[in-house]
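Working notes for the structure below.
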Amino acid sequence: MELESTSNGRRPPPPAEIGRGAYLAWEDLTVVIPNFSGGPTRRLLDGLNGHAEPGRIMAIMGPSGSGKSTLLDSLAGRLARNVIMTGNLLLNGKKARLDYGLVAYVTQEDILMGTLTVRETITYSAHLRLSSDLTKEEVNDIVEGTIIELGLQDCADRVIGNWHSRGVSGGERKRVSVALEILTRPQILFLDEPTSGLDSASAFFVIQALRNIARDGGRTVVSSIHQPSSEVFALFDDLFLLSSGETVYFGESKFAVEFFAEAGFPCPKKRNPSDHFLRCINSDFDTVTATLKGSQRIRETPATSDPLMNLATSEIKARLVENYRRSVYAKSAKSRIRELASIEGHHGMEVRKGSEATWFKQLRTLTKRSFVNMCRDIGYYWSRIVIYIVVSFCVGTIFYDVGHSYTSILARVSCGGFITGFMTFMSIGGFPSFIEEMKVFYKERLSGYYGVSVYIISNYVSSFPFLVAIALITGSITYNMVKFRPGVSHWAFFCLNIFFSVSVIESLMMVVASLVPNFLMGLITGAGIIGIIMMTSGFFRLLPDLPKVFWRYPISFMSYGSWAIQGAYKNDFLGLEFDPMFAGEPKMTGEQVINKIFGVQVTHSKWWDLSAIVLILVCYRILFFIVLKLKERAEPALKAIQAKRTMKSLKKRPSFKKVPSLSSLSSRRHQPLHSLSSQEGLTSPIN
């Protein structure tokens, strides 16, 4: 029967007058994943209608696999390219693209730099995105206002926290993530499960802050949420309840309980409304109940009038979906959508197109932020510098004052090969920090903070002082203790050789981090590549003896190690003389040693070898740029693969199976299924 009014005779209140702000409406919104292999097309969202308005906060709820994230991504314009969306998505009555500056999106994971304080995190983000025409005082005023708006005053000067330093709480981290997104004063704010992993108190404060943002700032706030507490649920103005991509209920959250009661599924007095809603539409409860019955051999309970005990969850869900389609709530939503579709103009809505900061301001800000992060993160460079110092003294004492005897030839070669090969290999230790930095980059890049070129340049500039320190410390200790060829110019070349070799390894690991964003697999991949480079450097097997096909040409020419070792040999041996193997024979020149014994060509200078390393460094940085750009284009294909895996997994879930039609309810109405809780929600029938 069609629902024309609520049980007490009241209808949902008439929609508010249309004023300033962003009015978002969607009509007959459908999202499908086409199966190009010939199988059936998967329908993720099925003909959804709804709207979100300024000054109100909407909750998108539903069981796992119901389409919450898909709906949120559809509204935010973040759908993968492998899916097809149909229907109308209107912004103030117009079909418009939801660009950066108009909308903001807060991800479920809080990706922040743990070494920065809350105030620093927000300040750097403000300088990256706000207009360069603003003075420093004006930017600081915006930052302080945002801190106050999110209630972060008490933790503003505490670090976010990472693996070696304790920081702010989970709720405070989430509010920091929200603060970063509202800096540009977006008109619409989307949030993906902002209370995930938070306790009830922290979740309440987060949603309360979002409600204040919506009401005080006149913004439109839409948030997906899984299973909020009753206190949190009461903070939401509107509710969009989904199940298997279909609308179970859309309207004001305070009328949802009445809707379920009218449909024959009243919420018990002592039960959280959100728990009751999900209990009615989540078919996984049937599986759990059946499993418990089978394992514990529970007897059949007596007949009861409780519909949750007499009906399968899929049947309850089908009835709710059908009742909503025929209800006054659905009619009210469609009527409001028609009103919003008639809006003309933007109604005072300010729209920003991309970041308003200049390229050079972004470069300066990113460089400073990255440098501060490197200084405070002991695992980024400081731990490696300590290890470099220790290893340098070990090398210096083992090869101390190596001399010019015949046996010193092998010692010099071994020492030079170890320094240019194994000591530069230690730069792989910064990979975990690379991974964390890349996460921040991907998140900020997706939100339109800055471009790829700015990030790559700022990363190298900020690391430059640390790389110089590593080269100078290692070069000074080993060069003077081993007593390589004397002379300031030779010492300078030795340090430059180390500097550019370490820079190449750093750049290589950045490429690996962009391709393999997993800590363990990235380390294995990077170590394997560096191992190949070392094998073709000419240290383990002389360059002339390498197989000509592939290993000599082109691998050894692409290996920084071969150029680094050749340059190191020339820098140390040329100009020196060594004692002969047998007494009475003439002394051996350094040129003879490296050319005849070690197969190093002396037709070009050591500076050419150093230039080759610099060229390889530039190539790695360019490759890093290309990989990041290509990943942006290839990401839809990767998401398509992930989507197929997700669909296969969801097909096995009872909650994802297609619900039966309403006409089929009578035939299976009295099956002896049992709910997990009684009507009062305090005890369980399973004893």
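Just so you know, the numbers here start at 1 and follow the chain as drawn.
Glycine too: its Cβ is placed from the backbone N, Cα and C atoms.
If you look up Swiss-Prot, you'll see 24-269 marked as domain 'ABC transporter'.
The ATP binding site feature in Swiss-Prot is assigned to G62, P63, S64, G65, S66, G67, K68, S69. In sequence order, I60, M61, G62, E193, S224, H226, L242 are the residues near K68 (ATP binding site), counting only same-chain partners six or more apart with C-beta under 8 A.
For the mutagenesis experiment G171 to D, the note given by Swiss-Prot reads: In cer5-1; accumulation of wax in epidermal cells cytoplasm, and reduction of cuticular wax deposition. Long-range neighbours of G171 (mutagenesis position) (same chain, six or more residues apart, CB within less than 8 Å of its CB): L198, D199, A201, S202, A203, F205, V206.
Taken from Swiss-Prot, the feature domain 'ABC transmembrane type-2' applies to 361-573, supported by sequence analysis.
Counting every protein chain shown, 25 other Cβ atoms lie within 10 Å of the Cβ of P63 (ATP binding site).
Close to the recorded ATP site, the chain also has T70, L242, S243: residues not among G62, P63, S64, G65, S66, G67, K68, S69 whose Cβ is within 8 Å of the site's Cβ mean position. In terms of local Cβ density within 10 Å, S66 ranks first among the binding-site residues S64, S66, S69. Cβ neighbour count for G65 (ATP binding site): 23 (other Cβ atoms within 10 Å of its Cβ, all protein chains included). Residues within less than 8 Å, Cβ to Cβ, of G67 (ATP binding site) and separated from it by at least 6 positions along the same chain comprise V31, L44, L45, L242, S244, G245.
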